[in-house]
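Peer 1: Here Swiss-Prot describes GLN42 to Pro as a published mutagenesis experiment; the accompanying note says: Abolishes EsxB-EsxA heterodimer interaction with EccCb1 and EspA, maintains interaction with EccA2 and EccE2. Among the sequence features in Swiss-Prot, the mutagenesis site ALA62 to Ser is noted as follows: Abolishes EsxB-EsxA heterodimer interaction with EccCb1, weaker interaction with EspA, maintains interaction with EccA2 and EccE2. Under mutagenesis, Swiss-Prot gives LEU94 to Ala with this note: Abolishes interaction with EccCb1, but not with EsxA. In Swiss-Prot, the entry for mutagenesis SER95 to Thr states: Abolishes EsxB-EsxA heterodimer interaction with EccCb1, maintains interaction with EspA, EccA2 and EccE2. The structure shown retains the original residue. Under its mutagenesis entries, Swiss-Prot includes SER96 to Ala with the note: No change in stability. One mutagenesis experiment named in Swiss-Prot is MET98 to Ala, and its note says Abolishes interaction with EccCb1, but not with EsxA. No change in stability, but loss of secretion. A mutagenesis experiment is reported in Swiss-Prot for this position, GLY99 to Ala, and the note states: Abolishes interaction with EccCb1, but not with EsxA. Quoted from Swiss-Prot for the published mutagenesis PHE100 to Ala: Abolishes interaction with EccCb1, but not with EsxA. No change in stability, but loss of secretion.
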Amino acid sequence: MAEMKTDAATLAQEAGNFERISGDLKTQIDQVESTAGSLQGQWRGAAGTAAQAAVVRFQEAANKQKQELDEISTNIRQAGVQYSRADEEQQQALSSQMGF
């Protein structure tokens, strides 16, 4: 397995990328819901029922994906905080041992 190197700033940047993607997805969800809402009065019969069901499936899947992206972002941010804390503790321990 390849070695992974990172730092707190990189983790924060990547968390921001996931937040941006989540925000973009939310924009798409809102656009689909708006379009579906404006067309809903025109949906009739089996085709209308199928269209409504498709919108519901889309909403469920997209909302689940957004939730996953938000959780990933949170986890990355927490990892960055933990990384910084551990780095600081190691720096203090080393400084203490060396008498700095």
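Note that the numbers count up from 1, one per residue, in the order the chain is shown.
Backbone N, Cα and C atoms are what each Cβ position is placed from, and that goes for glycine too.
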Peer 1: Determine, using Cα-Cα distances only, which of these mutagenesis positions is closest to LEU94 (mutagenesis position): GLN42, ALA62, PHE100.
Peer 2: PHE100
Peer 1: Could you tell me which three-state DSSP class ALA62 (mutagenesis position) falls into?
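Peer 2: Looking at the DSSP assignment, ALA62 (mutagenesis position) belongs to a helix.
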Peer 1: Indicate whether MET98 (mutagenesis position) is helix, strand or coil by DSSP.
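Peer 2: Once the DSSP labels are grouped into three classes, MET98 (mutagenesis position) ends up as helix.
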Peer 1: Around the C-beta of GLY99 (mutagenesis position), how many further C-beta atoms are within 10 angstroms, looking at every protein chain?
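Peer 2: If we count other Cβ atoms within 10 Å of GLY99 (mutagenesis position), we arrive at 5.
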Peer 1: Could you measure between MET98 (mutagenesis position) and GLN42 (mutagenesis position) for me? Cα positions, answer in whole angstrom.
Peer 2: 76
